[in-house]
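Encoded as structure tokens, the structure appears first; notes follow it.
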Amino acid sequence: MEILKVSAKSSPNSVAGALAGVLRERGAAEIQAIGAGALNQAVKAVAIARGFVAPSGVDLICIPAFTDIQIDGEERTAIKLIVEPR
């Protein structure tokens with residue numbers, strides 16, 4: 001599954017475009033975010049991407065989960081959003 005990493009500085013429109021492209025190509029995607037600002041941008045991106053794929057008859061579901069990732073040798077807890085068609 002393709003992993004899209006989102007930061008608090010990410011543009012929701014850019015992430016939404018990437019998300020819609022991955023969904024059309026692979027059928028599902030995972031978004032990773034660390035922190036409240038990044039999660040905010042990620043959720044906005046899912047809402048925008050839903051608007052991008054809706055005209056083709058696709059509705060999206062989003063499954064939130066925790067995941068542990070390594071950053072500079074340090075383990076951090078991130079939120080992952082698994083996005084799939086309904």
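Even glycines carry a Cβ here, placed using N, Cα and C.
The noted changes are left out; the structure has the residues it started with.
Per Swiss-Prot, the features are:
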MUTAGEN   Ala16 to Thr  In spoVS11-4; impaired sporulation
MUTAGEN   Ala38 to Thr  In spoVS8-9; impaired sporulation
MUTAGEN   Ala42 to Val  In spoVS9-4; impaired sporulation
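Less than 8 angstroms from the CB of Ala38 (mutagenesis position) sit Val6, Ser7, Ala8, Ser10, each of them six or more residues away in the same chain. Note: the Cα of Ala16 (mutagenesis position) and the Cα of Ala42 (mutagenesis position) are spaced 9 Å from each other. Annotation: Ala42 carries the greatest number of neighbouring Cβ atoms among the mutagenesis positions Ala16, Ala42 [cut-off 10 Å, Cβ to Cβ].
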